[in-house]
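Novice: Supplied in structure tokens, the structure appears directly below.
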Amino acid sequence: MESKYKEILLLTGLDNITDEELDRFKFFLSDEFNIATGKLHTANRIQVATLMIQNAGAVSAVMKTIRIFQKLNYMLLAKRLQEEKEKVDKQYKSVTKPKPLSQAEMSPAASAAIRNDVAKQRAAPKVSPHVKPEQKQMVAQQESIREGFQKRCLPVMVLKAKKPFTFETQEGKQEMFHATVATEKEFFFVKVFNTLLKDKFIPKRIIIIARYYRHSGFLEVNSASRVLDAESDQKVNVPLNIIRKAGETPKINTLQTQPLGTIVNGLFVVQKVTEKKKNILFDLSDNTGKMEVLGVRNEDTMKCKEGDKVRLTFFTLSKNGEKLQLTSGVHSTIKVIKAKKKT
């Protein structure tokens, strides 16, 4: 499947820009890919694609190319490349998509097996502090988790879970809910597409997630996933700084330094509301800067006025021309919090 990503990187991406546009594209590669400028100076399109893939892998190379195209305002090309990537993503999912759980897999014995796997993971030998830096780096690379379907069990602490809501798909209406979980090292936003699991996602509860998808910035739990209560002796000691970071609203000047595609949750003050035919545009601000939000126009968002606050969940950092923008997606939610009336 990686060959498909290589193909669209070259044929849909780099082959469709002019020599002058390629030079501008190369300007950003040394930072995005950590490629020496000397190697890029005389490189043709095939050589550029090869360097990118060697440095970051085919999938990451495509995603970063989309971001650079957006940064350069090659919006049509960015859109085409994104569409082709999504087609390949769907093909990959259809190949790797796990089958629904059988009765045997849902049995207590299967649950016990998952817990045994977790116990083995916890008992795995750790890297000695006396290991050389080069060896530590190799171990870290071996242990790094790739995006996609994950069989490995993940013990986490639930930090937050929101109410289920309905969203539209080509197959009709479906239900899901958002959650936030954390390990001892990091936190994750989670899309949960099985609302029967809502009683598992209780704040401060330790659970084990298996057969889930890992994406850039979030986890996906669906009907084929397993979510179990951890054993009473299983602990996930989440540091306070991770808990705090998971729940805080990012500052706008921080968002302006993040890569396109970053998932954003938070509470923001509205400075201006502009209604469009199908969408609604909010100008947000905090004490560090300003940013636009493009949301779906509905009864709730149309009630929003200057001075109100909006709580955004699963919005995506994107670009509209030269402006950074937070954009609503199929699984995004927005809640309007009216400002208190002055007495």
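Glycine residues also receive a Cβ, built from the backbone N, Cα and C atoms like all the rest.
What you see is the original sequence, not a version with the noted changes.
Per Swiss-Prot, the features are:
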- 1-87: domain 'Pyrin' (DOMAIN)
- Leu11 to Ala: Impaired homooligomerization (MUTAGEN)
- Leu14 to Ala: Fails to activate interleukin-1 beta production (MUTAGEN)
- Glu21 to Lys: Impaired ability to nucleate with PYCARD/ASC (MUTAGEN)
- Phe27 to Leu: Strongly impaired ability to homooligomerize (MUTAGEN)
- Met75 to Asp: Impaired ability to nucleate with PYCARD/ASC (MUTAGEN)
- 138-337: domain 'HIN-200' (DOMAIN)
- Lys160 to Ala: Impairs DNA binding; when associated with A-160; A-K162; A-163; A-198; A-204. Impairs DNA binding; when associated with A-160; A-162; A-163; A-198; A-204; A-244; A-251; A-309; A-311; A-355 and A-337 (MUTAGEN)
- Lys162 to Ala: Impairs DNA binding; when associated with A-160; A-162; A-163; A-198; A-204. Impairs DNA binding; when associated with A-160; A-162; A-163; A-198; A-204; A-244; A-251; A-309; A-311; A-355 and A-337 (MUTAGEN)
- Lys163 to Ala: Impairs DNA binding; when associated with A-160; A-162; A-163; A-198; A-204. Impairs DNA binding; when associated with A-160; A-162; A-163; A-198; A-204; A-244; A-251; A-309; A-311; A-355 and A-337 (MUTAGEN)
- Phe165 to Ala: Impairs DNA binding (MUTAGEN)
- Lys173 to Ala: Impaired double-stranded DNA (dsDNA)-binding, preventing homooligomerization (MUTAGEN)
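I would like each feature placed in context: is it buried or exposed, what are its neighbours, and how far apart are things?
Specialist: The Cβ of Leu11 (mutagenesis position) lies under 8 Å from no Cβ of any same-chain residue at least six residues away in sequence.
Of all the Cβ atoms in the protein chains shown, 20 others lie within 10 Å of the Cβ of Leu14 (mutagenesis position).
Sequence-distant contacts (6 or more apart, same chain, Cβ under 8 Å) of Glu21 (mutagenesis position) comprise Leu72, Tyr74. DSSP gives Glu21 (mutagenesis position) a helix state.
Around the Cβ of Phe27 (mutagenesis position), a 10 Å sphere holds 12 further Cβ atoms from the protein chains shown.
The number of other CB atoms found within 10 A of the CB of Met75 (mutagenesis position), across every protein chain shown, is 13.
Sequence-distant contacts of Lys160 (mutagenesis position), defined by Cβ-Cβ distance under 8 angstroms and a gap of at least six in the same chain, are Ala179, Thr180, Pro203, Ala246, Gly247. A strand conformation is recorded for Lys160 (mutagenesis position) in the three-state DSSP classification.
The Cβ neighbour count for Lys162 (mutagenesis position), using a 10 Å radius and every protein chain shown, is 18.
Using a 10 Å radius centred on the Cβ of Phe165 (mutagenesis position) and all shown protein chains, the other Cβ atoms total 14.
Listed in sequence order, Thr166, Phe167 are the same-chain residues at least 6 apart in sequence whose CB falls under 8 Å from the CB of Lys173 (mutagenesis position).
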Novice: Express the distance between the Cα positions of Phe165 (mutagenesis position) and Met75 (mutagenesis position) as a whole number of Å.
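Specialist: One finds 32 Å between the Cα atoms of these residues.
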Novice: Within 10 Å of the Cβ of Lys163 (mutagenesis position), how many other Cβ atoms are there?
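Specialist: Other Cβ atoms within 10 Å of Lys163 (mutagenesis position): 9.
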Novice: So, in DSSP terms, is Phe165 (mutagenesis position) helix, strand, or coil?
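Specialist: Going by the DSSP assignment, Phe165 (mutagenesis position) falls within a strand, counted as strand.
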Novice: Given the mutagenesis positions Leu14, Met75, Lys162, Lys163, state which is nearest to Phe27 (mutagenesis position) when distance is taken between Cα atoms.
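Specialist: For Phe27 (mutagenesis position), the closest Cα among Leu14, Met75, Lys162, Lys163 is found at Leu14.
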Novice: What are the DSSP helix/strand/coil residue counts across the domain 'Pyrin' (1-87)?
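Specialist: The composition, in the requested order, is 73 helix, 0 strand, 14 coil.
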